[in-house]
Amino acid sequence: MSKLIEYDETARRAMEVGMDKLADTVRVTLGPRGRHVVLAKAFGGPTVTNDGVTVAREIELEDPFEDLGAQLVKSVATKTNDVAGDGTTTATILAQALIKGGLRLVAAGVNPIALGVGIGKAADAVSEALLASATPVSGKTGIAQVATVSSRDEQIGDLVGEAMSKVGHDGVVSVEESSTLGTELEFTEGIGFDKGFLSAYFVTDFDNQQAVLEDALILLHQDKISSLPDLLPLLEKVAGTGKPLLIVAEDVEGEALATLVVNAIRKTLKAVAVKGPYFGDRRKAFLEDLAVVTGGQVVNPDAGMVLREVGLEVLGSARRVVVSKDDTVIVDGGGTAEAVANRAKHLRAEIDKSDSDWDREKLGERLAKLAGGVAVIKVGAATETALKERKESVEDAVAAAKAAVEEGIVPGGGASLIHQARKALTELRASLTGDEVLGVDVFSEALAAPLFWIAANAGLDGSVVVNKVSELPAGHGLNVNTLSYGDLAADGVIDPVKVTRSAVLNASSVARMVLTTETVVVDKPAKAEDHDHHHGHAH
């Protein structure tokens, strides 16, 4: 296929146009008074959302050079979402501000490499300053505050706070759609672990990139599964039940994995394969935990069990299994509450007996997963469109709450980027020379962008608000809900540090990439045929 090539300033400017189109669409969603974006769908009704990454994912531009710029900035939103689960709009706005400020300087003859180095050092300094100023979060109230800020809804905040405080730091909070109008919280037997599907072809929910299995059977296997003749007899028995299958093994590879993928594509058997977490004896022990929760048996060749000879009786079950690319959640496993309680008792006894701190910590993790169960937030709404929007809000709130528990919180509303972050940059600037200093200056200017748009979306003059907040003491800023200035943490306006740090680091990464781009190569678009001259002037 023939290519189009652009160089230097022309290439960077074309990418900037695309980047602006994406960022200008996403930025209207920022803040408690952020606006909605309506997304038309090829099938079904439109989606109404104020979730930045959902908007970003929908955007594809006609001009290939512009689209390249849009896709680069989109990667900032998706990466921030993957790491922190929230903060996608902040990341997009920061990236736009950094790139625009940087491109102005590059056009004026500043060395883009030195500029990029300065931006990188600034991002690291801001990240460290935010971590250093973080306040730890614990307890139902603290978690609920974070979730309320993320979802803009106190009821959602309270539900997430209750869920997280019940299942604990390592526990699992799952979000499901409900057929009722209200949103409610349930606690069930279940377990989660940090391993995802082995092939993207297993995905059933394309919006969330998840494989969702309802009323599933579960095969737990201690070793690798690669031979199709070994797996096929059991697959045929499972197909006869009409139920989906989750396979957890040391690995699933070769023709066994290929067959599962082909079945998934043809929709003949819904099955998902994941690797078991951990290694060696720890993996074996965790598979036994899974067996207790799901009511199944671990197929163990060492104990004389042969995969091709086992029947449905060794399979566990669950009401629902949700698998993403990074983790697996089993909800309402088929094991009895008594068996789970006995297993937890056994783990507690092992913890008491162990002399090793490391062993105790790892056993404690397993106990938390086993005993914590799964909190299920069932989201309901009056219409399909409202349901999707509310479910997105709850998912963001859960992600923000987990991030806050992990690394703590800082004052929200864009204020921590003005106060703590800019203070760190003033100290850094004094230690740099040459064009690297300009990189720090660009970064310092860009840090005001999130606050500017939070204020602008609330109908205020962004520049006036930025100047006012800059003069206030650290931790003070604009509470957009009340349109008043004050102590943000006391007002419950807070952000998880992990979310803000991820936004800063990902924005700086893509900005350095764009600023040092000298040539852009894209596929030449296929020309649409011009039909006009075929149709007559005979009327």
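A Cβ is built for glycine as well, from the same backbone N, Cα and C atoms used for every other residue.
Under the heading ATP binding site, Swiss-Prot lists Thr29, Leu30, Gly31, Pro32, Asp86, Gly87, Thr88, Thr89, Thr90, Gly413, Asp495, citing sequence analysis as support. In the three-state DSSP reading, Thr29 (ATP binding site) counts as helix. Under a cutoff of 8 A between CB atoms, and with a sequence separation of 6+ in the same chain, the neighbours of Thr29 (ATP binding site) are Arg35, His36, Val37, Thr49, Asn50, Asp51, Gly52, Val55, Thr89, Asn457.
Sequence-distant neighbours of Thr25 (mutagenesis position) (same chain, 6+ apart, CB under 8 A from its CB) are Val37, Val55, Ile59. One mutagenesis experiment named in Swiss-Prot is Thr25 to Ala, and its note says Lack of phosphorylation by PknF; when associated with A-54.
Less than 8 angstroms from the CB of Thr54 (mutagenesis position) sit Leu39, Thr47, Glu392, each of them six or more residues away in the same chain. Listed in Swiss-Prot is the mutagenesis experiment Thr54 to Ala, annotated as follows: Lack of phosphorylation by PknF; when associated with A-25.
Long-range neighbours of Asn467 (variant position) (same chain, six or more residues apart, CB within less than 8 Å of its CB): none. Among the sequence features in Swiss-Prot, the natural variant Asn467 to Lys is noted as follows: In strain: Erdman.
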Three-class DSSP assignment, Thr54 (mutagenesis position), comes back as helix
Determine the minimum-neighbour residue: among Thr88, Thr90, listed as binding-site residues, which Cβ has the fewest other Cβ atoms within 10 angstroms?
Thr90
In the three-state DSSP scheme, Thr90 (ATP binding site) belongs to helix
Among the binding-site residues Asp86, Asp495, point out the residue whose Cβ has the most other Cβ atoms within 10 Å, with all shown protein chains included in the count.
Asp86
List every residue in the same chain as Gly31 (ATP binding site), at least 6 positions away in sequence, whose Cβ is under 8 Å from its Cβ.
Gly413, Trp453, Ile454, Ala455, Asn457, Ala458, Val480
